[in-house]
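Residues or ranges marked as Zn(2+) binding site by Swiss-Prot on the basis of sequence analysis: His122, His124, Asp135. Taken from Swiss-Prot, the feature domain 'MPN' covers 12-179, and the record attributes it to sequence analysis. One mutagenesis experiment named in Swiss-Prot is Leu23 to Arg, and its note says Abolishes localization to sites of DNA damage and interaction with ABRAXAS2; UIMC1; SHMT2; BARAM2 and BABAM1; when associated with R-27. For the mutagenesis of Leu27 to Arg, Swiss-Prot gives this note: Abolishes localization to sites of DNA damage and interaction with ABRAXAS2; UIMC1; SHMT2; BABAM2 and BABAM1; when associated with R-23. The structure shown keeps the original residue. Where Swiss-Prot documents His122 to Gln as a mutagenesis experiment, the accompanying text is: Loss of deubiquitinase activity. Annotation of the mutagenesis experiment Ala278 to Arg in Swiss-Prot: Abolishes interaction with UIMC1 and SHMT2.
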Amino acid sequence: MAVQVVQAVQAVHLESDAFLVCLNHALSTEKEEVMGLCIGELNDDTRSDSKFAYTGTEMRTVAEKVDAVRIVHIHSVIILRRSDKRKDRVEISPEQLSAASTEAERLAELTGRPMRVVGWYHSHPHITVWPSHVDVRTQAMYQMMDQGFVGLIFSCFIEDKNTKTGRVLYTCFQSIQAQKSSESLHGPRDFWSSSQHISIEGQKEEERYERIEIPIHIVPHVTIGKVCLESAVELPKILCQEEQDAYRRIHSLTHLDSVTKIHNGSVFTKNLCSQMSAVSGPLLQWLEDRLEQNQQHLQELQQEKEELMQELSSLE
C-alpha cells in the first residue's frame, strides 16, 4: 500500500553555475566530506490542474491535484570553512549560518529579490548518494526552523565496475516523520536524471524520520554569475586556510620533538602543493580560457555593431 506524502517542496531549480561550484567543491577533497549553504528563494507557483515534478529533460504530471507548487530556486552557494575535518560527517556552526544569512541579505539588496538561505549541500566521497541517518536528522532540525529548507548530496569518486569510469551522483532530499509503512518509488539519479525515493531510517521510535527525495532541475546558463564566480575563486583560499589551521593546531603542541615538527611541516607543504595542482591550477586555466572566450565574443559583437552602423548610415 502506497503512502501519501505531503511535501513542503515539490521541486528544486538549481542554476547551472551554482551546480558547477558545488561540483568543483565536492571534487576538491577525496578523503573528507565538504559542505556549503545554498542561497536562493522559495516561490509558490499557483496551479489549477496538476502538480508537476520537474526533471532534467522531461516533465511528469502527478495525478494529485494541488493549489500551489512550492519551488526552491537556488541561485548561488556559499562554501563553508571546516573547523573539524571528518571522513563521514560535516557540521555547520551557528556563526556560519548567521554569516550566510547576512550574505543573503546583501544579495537581496543587489538583486532586488527575496534571497535567503534555502538549503545546504555536502559531499559523500566514495560512498552512496543516499543521506545517512545523521543527515536525515540534521535536515529535520533545519526544517523545524524553515519547512522549505532542502538538502543536497553529491556522491563523487565512485567508479563504475563495468566501464571502469568515474561517476558523480547527486540527490536533493527533505526529512519527514516516518510512517508505519512506506515504499520506494524510484532509484538514485545519475547527473541529469530525476527520481523520488522514500526509506525509513533506523532510529528510535519516537525520533524516527524518513527521507523523501525532491525532484531537481538544473537550469542552464550561458554565463556564470558574479556571485558564483566569486565562490569558485574563494575555494582555493578556503582549502588553504583549512590546511593552515590544522598545521597551526599541531605545531602549537609543546611535547613534539624537532623531527616530528619537520615531518608535519613537510606534510603541510605537500598538501598545499597537491591543492595547487588539483584545484588552483585547473581553476586558473578555466578562468583564462573563459577570459579568452569572452574577449573573442566581444570582438564579434564589436564587428557586428560596426556592420550595423554602416548599414544605418547607408540608409540615411
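Just so it is clear, glycine is given a Cβ too, placed from its N, Cα and C backbone atoms.
Everything Swiss-Prot records as a feature, shown here on the structure.
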residue : record               : contacts (Cβ under 8 Å, 6+ apart)
Leu23   : mutagenesis position : Phe154, Val168
Leu27   : mutagenesis position : Cys156, Phe157, Val168
His122  : mutagenesis position : Glu33, Val34, Met35, Gly36, Val90, Asp135, Leu152, Ile153, Phe154
His124  : Zn(2+) binding site  : Glu33, Ile153, Phe154, Ser155, Cys156
Ala278  : mutagenesis position : Ser28
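Those same-chain residues not listed among His122, His124, Asp135 yet with C-beta within 8 angstroms of the centroid of the Zn(2+) site C-beta atoms are Glu33, Met35, Val90, Ser123, Pro131, Ser132, Gly151, Ile153. Under DSSP, His122 (mutagenesis position) is assigned to a strand (E or B) in the three-state scheme.
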